[in-house]
Every structure is written in structure tokens, then in C-alpha cells.
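Trainee: As annotated by Swiss-Prot, active site, proton acceptor applies to His110, with the evidence given as experimental evidence. Per Swiss-Prot, Mg(2+) binding site is recorded for Asn140. Recorded in Swiss-Prot as a mutagenesis result, Arg78 to Lys carries the remark: Reduced activity 100-fold. Quoted from Swiss-Prot, the note on the mutagenesis of Arg78 to Ala is: Reduced activity 1000-fold. Quoted from Swiss-Prot for the published mutagenesis Arg108 to Lys: Reduced activity 50-fold. As a published mutagenesis entry, Arg108 to Ala appears in Swiss-Prot alongside the note: Reduced activity 1000-fold. Experimental mutagenesis at this site is recorded by Swiss-Prot as His110 to Asn, annotated: Reduced activity 1000-fold. Here the residue is the original one, but Swiss-Prot notes a mutagenesis experiment at this spot, His110 to Ala, Asp, Glu, Lys or Gln: Reduced activity 100000-fold. Swiss-Prot lists Asn140 to Ala, Asp or His among its mutagenesis entries, and the accompanying note reads: Reduced activity over 10000-fold. According to Swiss-Prot, the mutagenesis experiment Glu148 to Ala, Asp or Gln carries the annotation: Reduced activity over 800-fold.
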Amino acid sequence: MRFNNKMLALAALLFAAQASADTLESIDNCAVGCPTGGSSNVSIVRHAYTLNNNSTTKFANWVAYHITKDTPASGKTRNWKTDPALNPADTLAPADYTGANAALKVDRGHQAPLASLAGVSDWESLNYLSNITPQKSDLNQGAWARLEDQERKLIDRADISSVYTVTGPLYERDMGKLPGTQKAHTIPSAYWKVIFINNSPAVNHYAAFLFDQNTPKGADFCQFRVTVDEIEKRTGLIIWAGLPDDVQASLKSKPGVLPELMGCKN
């Protein structure tokens, strides 16, 4: 049987699509189950992160990512783009942030951090606006940035091979609107982050943090430690959904010891 060029091209495309699907199926940015519950709409799996988009707020309900010794990188550009995997009506575009910094003193804040993950193959997706929220400059450049730095430094330890994080916004009061868009959207009033190391939080090496949008720039991130229970109650999500119920209950009601490895004092 002879194959013409069109048939060969089609076969190549089908093979590439299947290979891509197989690769995505092997990605696990959560390790012990991604969050469940809440107002979930669309989930997207990438090497850089897994996120759950909310078409009402226009921002992710949560973003999960996995830092290894190979994922950090520097010198990457910040080229903001609309997420091509989403309906444009369900997310924001770069122009929607016009005037936001001057009017609201907000930055385009990464949920999955660029510096920690720029070494992955699809690093450019870190600059998709599905992974971005309007985060107050004082928070983004202050306590949040210092927490991200300490999170990334964990991977430098010989006894740590992986850092798993899930992060997201809270909407508990009105924070105004972006002046550059007519799209309906909701600016977060707070942000949370849950971190554990290696393969499971079950050995007590985990941490949970919650920051108000108006956190002062000089604030110590260690002062914003909370339990996973508190984050679940305020978000409506179930974190670490793949763990047995009794293990979840035991861990989530108390703070973990991971902050001690991140420079926090008891």
C-alpha cells in the first residue's frame, strides 16, 4: 500500500497528538490529589502547573505546581498572553490590566511562580493570564515574594527532592474593579498557599499560609501561618483530596513543621 504526503502528514499529527496526551496523563502536580469542591469550571494540566479556572471571577480557583532541582531558572521574559486553552470570555487579556497599577496599586501576580518553574518545557504558560491575578504590589513584592523565595530554597536541601504547592485566591470582600476592562470579574481579597515536601505531607513536613491583599510590604510571611482546615473552610475546597480521610483529619487541624525549614521560629 502506498501512502501519499497527506496521509503521512495526518498520521504524524495523530501520533503527535497521542504522544502529547500520554505525556499530559503522566503529569502529577499534586501528588496526593488536586483540590476538589468549590466552584470548579475547567481544569488545565501542563508541565508547569495544573489549574482550575473560574469563568465568573476570571481567575483560577487554585493552581498546583511541583518544584524539583531542575525546574528553577532565571532570565526568562514576562510576555503576558491570554490562555489559548480557555474561551476568551472566561479569562482576561493583557489589555484588561491597562491602568491597574496606577489605579489600584496591583501587579500581575503569578500564582505558579516564574523563577521556580522557568526550567520546564512549557514555561511560557506561566505568563498566561490564567496563572495571574491582580495582586497588591506590597504583597506581591513583599511577604509573598519572600515566601516564594524560601519555598524555592527548600529544593537546595539534599534531603528534599520535590516541593508540592497548591495556591489560590479568596473573595471575602469587594476589592474594586480593574479600570481597563468591561468584563465582569472579581479581584481577590486574600491569597493562600499550602506546601509540602517530597511525596506526602503525612510526615508532618507541610505548611499553610494565608495573606490579606493589604498585607504591608515589610510583613514577615511567618506571621501568616494557618492550618489547612482554615483554608478549606474559607475556600470551600478539599486540599490533598487523595489522602485517606483519617490522615486528612489528623494533618489539617494542626500546623506542620515545614515553616521551621523556611526560617520561621516557633
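The backbone N, Cα and C atoms fix where each Cβ goes, glycine too.
Don't expect the noted substitutions in this model, because it carries the original residues.
Remember, predicted model here, so these are calculated numbers, not experimental data.
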Trainee: Counting only residues 6+ apart in the same chain, whose Cβ is under 8 Å from the Cβ of Arg78 (mutagenesis position)?
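Mentor: Residues satisfying the criterion: Arg108, Leu114, Asn127.
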Trainee: Let me check the 10 A CB neighbour count of Glu148 (mutagenesis position). How many other CB atoms are there?
Mentor: 20
Trainee: Measuring Cα to Cα, how many angstrom lie between Asn140 (mutagenesis position) and His110 (mutagenesis position)?
Mentor: 9
Trainee: Give me the Cα-Cα distance between Glu148 (mutagenesis position) and His110 (mutagenesis position), rounded to a whole Å.
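Mentor: The separation of the Cα atoms works out to 10 Å.
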Trainee: If you skip the near sequence neighbours and keep only those at least six away, which residues in the chain come within under 8 angstroms of His110 (mutagenesis position), Cβ to Cβ?
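Mentor: Sequence-distant Cβ neighbours: Leu126, Asn131, Ile132.
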Trainee: Out of Arg108, Asn140, which of the mutagenesis positions is least crowded by other Cβ atoms within 10 Å?
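Mentor: With the mutagenesis positions Arg108, Asn140, fewest surrounding Cβ atoms within 10 Å: Arg108.
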